[in-house]
Amino acid sequence: MEPDIKSISSESMEGVSDFSPSSWEHGGYLDKVEPEIDENGSMIPKYKIYTPGANERKYNNYMYLICYGFVEDVERTPETGKRKKIRTIAAYPLGVGKSASHPQDLLEELCSLKVTVRRTAGSTEKIVFGSSGPLNHLVPWKKVLTSGSIFNAVKVCRNVDQIQLDKHQALRIFFLSITKLNDSGIYMIPRTMLEFRRNNAIAFNLLVYLKIDADLSKMGIQGSLDKDGFKVASFMLHLGNFVRRAGKYYSVDYCRRKIDRMKLQFSLGSIGGLSLHIKINGVISKRLFAQMGFQKNLCFSLMDINPWLNRLTWNNSCEISRVAAVLQPSIPREFMIYDDVFIDNTGRILKG
């Protein structure tokens, strides 16, 4: 069955239209890894492989690695035999590399490294990772492992306030997530294009609902109920704009037909934690295709879109419950957007 979207009636320039569940029938579910404990009470490290997309190039050996671990104190008191104090959980993204090594070899070598964790600040709170140790199977990721890396804390750390400044902290890895990049390419639309606004344009957004195997309310997420009565969480992303010349708008029904012809296919991966992969199997307009970098395989990382929801998916199974196309007027240029807002003592809002 070909993916399609149900028709929408639109007398305005806005509309919401659901995609058929067949468009995420293959690859719309990520299973969680069941923890195992050894005789000493420590978690046994595991790995899992994800293959989102159509797997057009099954043997190219390109893969994205992200590992998860406990942030714990380095010091240990030998005379008391106390276990190291666990402070929080963090994700350590390693990025893309090409390797023919067995996943177990990658995992064991990662676990043998000494990975340090430090809390600092710039425009936002940051987490700095450093690592040391011999590299063999992990040579394709040598740059990030030997040079260190820095991330916005909210994206990679569950409770950054628990990371101590007066003690050395280390990451004890317990899970390695491997996303095989087996399609003809993986492409993330540049932020400048995602923020592109234009008058007389219709913005093409996606509203994605996720069913997560967790108590959303305990995580501070209100959520909503799907048609089966399950609580789901949602996020929205921007794909591009339908632009018409001569100062006119396309109708929403016209845009819907354009989207229908694109025959979009959705799947989940583990780029940056959780990622939505979109494959364009049909026909796409030249202008919209240009906005997507002339790529038919797109990837959106939830780490960048909604880091709070992304952290919830780290150790829980997750599946797509619903995907809808949302058509809205593009925000006009005259609408002022402030990345930084300051308020003076008179209450006036000033541009930063």
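Our numbering is plain: 1 for the first residue shown, then up by one each step along the chain.
Cβ atoms here come from the backbone N, Cα and C positions, even for glycine.
No substitution from the list is modelled in this structure, which keeps its original residues.
Reduced to three states, the DSSP call for Y62 (mutagenesis position) is strand. With a cut-off of 8 Å between CB atoms and residues at least 6 apart in sequence, the same chain places V96, G97, K98, K180, L181, N182 near Y62 (mutagenesis position), listed in sequence order. According to Swiss-Prot, the mutagenesis experiment Y62 to A carries this note: Complete loss of budding.
Looking at Swiss-Prot, the entry for mutagenesis of Y92 to A says: Complete loss of budding. Counting every protein chain shown, 23 other Cβ atoms lie within 10 Å of the Cβ of Y92 (mutagenesis position).
Cβ-based neighbour count (10 Å, all protein chains) for P93 (mutagenesis position) stands at 20. Mutagenesis annotation in Swiss-Prot: P93 to A, described as Complete loss of budding; the structure shown retains the original residue.
Quoted from Swiss-Prot, the note on natural variant S147 to G is: In strain: Isolate NiV/MY/99/VRI-0626. Around S147 (variant position), taking its Cβ as the centre, 9 other Cβ atoms fall within 10 Å, counting all chains.
Under mutagenesis, Swiss-Prot gives K258 to R with this note: Complete loss of membrane association and budding. DSSP assigns K258 (mutagenesis position) to a helical segment in the three-state reduction. Over all protein chains present, the Cβ of K258 (mutagenesis position) has 18 other Cβ atoms lying within 10 Å.
Among the mutagenesis results in Swiss-Prot, K258 to A has the note: Complete loss of membrane association and budding. The residue drawn here is the original one.
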Alpha-carbon distance [P93 (mutagenesis position); S147 (variant position)] in Å: 14
Structural state of Y92 (mutagenesis position), classified by DSSP into three states: strand
